[in-house]
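First the structure, in the form of structure tokens, and then the observations on it.
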Amino acid sequence: MDLNLGKCCGSRSSKKESWRSVLLLAYQSLGVVYGDLSISPLYVFKSTFAEDIQHSETNEEIYGVMSFVFWTLTLVPLLKYVFIVLRADDNGEGGTFALYSLICRHVKVSLLPNRQVSDEALSTYKLEHPPEKNHDSCVKRYLEKHKWLHTALLLLVLLGTCMVIGDGLLTPAISVFSAVSGLELNMSKEHHQYAVIPITCFILVCLFSLQHFGTHRVGFVFAPIVLTWLLCISGIGLYNIIQWNPHIYKALSPTYMFMFLRKTRVSGWMSLGGILLCITGAEAMFADLGHFNYAAIQIAFTFLVYPALILAYMGQAAYLSRHHHSAHAIGFYVSVPKCLHWPVLAVAILASVVGSQAIISGTFSIINQSQSLGCFPRVKVIHTSDKMHGQIYIPEINWMLMILCIAVTIGFRDVKHLGNASGLAVMAVMLVTTCLTSLVIVLCWHKPPILALAFLLFFGSIELLYFSASLTKFREGAWLPILLSLIFMIIMFVWHYTTIKKYEFDLQNKVSLEWLLALGPSLGISRVPGIGLVFTDLTSGIPANFSRFVTNLPAFHRVLVFVCVKSVPVPFVPPAERYLVGRVGPVDHRSYRCIVRYGYRDVHQDVDSFETELVSKLADFIRYDWHKRTQQEDDNARSVQSNESSSESRLAVIGTVAYEIEDNLQPESVSIGFSTVESMEDVIQMAEPAPTATIRRVRFAVEENSYEDEGSTSSAEADAELRSELRDLLAAQEAGTAFILGHSHVKAKQGSSVMKRLAVNFGYNFLRRNCRGPDVALKVPPVSLLEVGMVYVV
């Protein structure tokens, strides 16, 4: 949509175009967001009436279950998600990590290493809410003071992440199995039990095998399939209401819930584990918020998905209230008119595949986010579309999910056990979202704690009721998501814990700048042509792996760049703000530092574009740095020799911006002060890229007292030195680039506890050996790779 439309056509035309775009997004969201939620009528009633309760002539059970389904759909997806949780977005992004990122920006509870104050200057980092009040500052201070709460918060987020992964395994199994189960009405029992499982497994194998092609080629048919399915189930539901029981609307009264529990007692409470499946997929509304927007998801659910689901469930309840002795027990397909059975079966299978595809893609996305925040072992991430952001494929995870999904389908063989397992995973994710949203209400929205407590108690009690009912089915399938989440949580926490310890080891063993400056021919050190990119997690100082490299191979490249690729707690980092560049040592040393910042949903560049852009940023920095030096030298008349011994030995990291070539067109800039490791006050000025005629540049301003001893040189000499430095950079680029990475072996300190030794010596090293190396994550070509062996004692 053209943002200038309103200026050209008037506000009325602009509003019309805006609503047209929102409605289009709402339509497209059907295939991505609501596939899983829309197919739940296939198995809700069948799971609920599996064993715990029986259908009686009085219809109290049917009416009670219908009342529970209606109020659960109304309170959780509609009230909680559509009107509250969707507003807790992180720059338009949703999901567990979005909530965690939002909290970490308002409260210092992040466990991410190499955090810099300069990160707060990012445009996506801005805190738009009013200053904190007394009530939320108390909560903030309490959270920041107790370090164990930081770990507890991370564990809570990891729990939600692990349950999403478990849901990615269970949802395809139960969705496809329930859809294919419609064949039971057209087959004998003997043939049915030998046909459904193979057909389900075949569909699942095809589904996972096609993942590497991406969904962008067939994604345009997802929305029509789900729309057709919603119209189909709502139409059948309306027909059943009119045909069998027009008074089924009475079941919407909450009194039937209490009557149901009073009659069925413990059995009714245990049957809630099947009822909760009606909200399977509701979390996708928040998790996929970044692909659409708040208005589109709200409109699609409120005016289409919600009414269609209510009609579908009411239609099933109306049919079952008049058929107490069905030969095929209770299920979705018994309420479908016989003339529509085969078309509905075909649409149901297609809709189940679409719903499964959405949760599989969501699993890939959340694992990629976990990896970017250092909470998951390195895996290969393939971007399946150059046009659509976020379309990724992870081979290892895909095949693991496929094997486990088929194993679960063959092992459980019925909707009851699959529903018990899926329900527990779904409810655990919702509980995590409720807890994190209550923190957002206090810390980010600055609302009174009593409001957050009311939100937590109201929705938390509903979800705990369902969660407790799911736990009672532990031996009947609910053990699976608990086991899976435990395994994944151990893997993620061990990886994150050891990664933090490695960073602390690097921080303690970094080498001083003086050591680097002392390296020269007198010590037998030679400089070879080319650019050496030394990758490190440190944002200051010289990493120990470089000193080890020089010790074993007394040579390094003519142009040396210490590169730190780091993640910041924002979803995206604008390209104009991604690079922070600075000098390491004096000008003639040709050493630089570059910090590359990515958000947890950013797409990492391939090595060719990264290398080209990095050299471009270095060239821009060199030009502007010499321009600034010349101005300061002309104004202050300070000596270059003094500068080299003092100021240039200080590390200063700067940000990249775009500014106009013309002097009279200066963009608005924001300044933020921060201290480097030498306690020098720097000022970073960052601006948004201009729409036309712009060149990427770097602005770097230093306090005047940092150059007290600097002398002045002539403009001609400065230009000559500038050209010389740029020629050296160009020559080094033509000579080739080498990527220097550490190859780590980690072991626990002597005297460490048994748990720590198991986690570090066996757990982490096993994961490191069997997962992708850092060169794969950074997409480094093997021909340009130099690995330095490092032993970390943590």
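Placement of Cβ uses the backbone N, Cα and C atoms for every residue, glycine included.
Although substitutions are noted, the structure shown does not include any of them.
So that you can see what the record holds, here are the features copied from Swiss-Prot:
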MUTAGEN   Asp167 to Asn  In kup2-5
MUTAGEN   Pro395 to Leu  In kup2-4
MUTAGEN   Gly419 to Arg  In kup2-1; also named shy3-1 induces a short hypocotyl phenotype and decrease in cell expansion in shoot tissues
MUTAGEN   Leu560 to Phe  In kup2-6
- [ ] Output the one of Pro395, Gly419 that, of all these mutagenesis positions, has the highest number of other Cβ atoms within 10 Å of its Cβ.
- [x] Gly419
Open item on the list: Test of understanding: give the count of other CB atoms lying within 10 angstroms of the CB of Asp167 (mutagenesis position).
Closed with: 27
Task: Cα-Cα distance linking Gly419 (mutagenesis position) and Pro395 (mutagenesis position), given in Å to the nearest integer - done: 27
Task: For Leu560 (mutagenesis position), nearby residues of its own chain (Cβ under 8 Å, 6 or more apart in sequence) - done: Ile531, Gly532, Val534, Val584, His589, Arg590, Ser591, Tyr592
Open item on the list: What does the structure give for the C-alpha distance between Gly419 (mutagenesis position) and Asp167 (mutagenesis position)? Integer Å is fine.
Closed with: 11
TODO: Based on DSSP, name the secondary structure state of Leu560 (mutagenesis position): helix, strand or coil.
DONE: strand
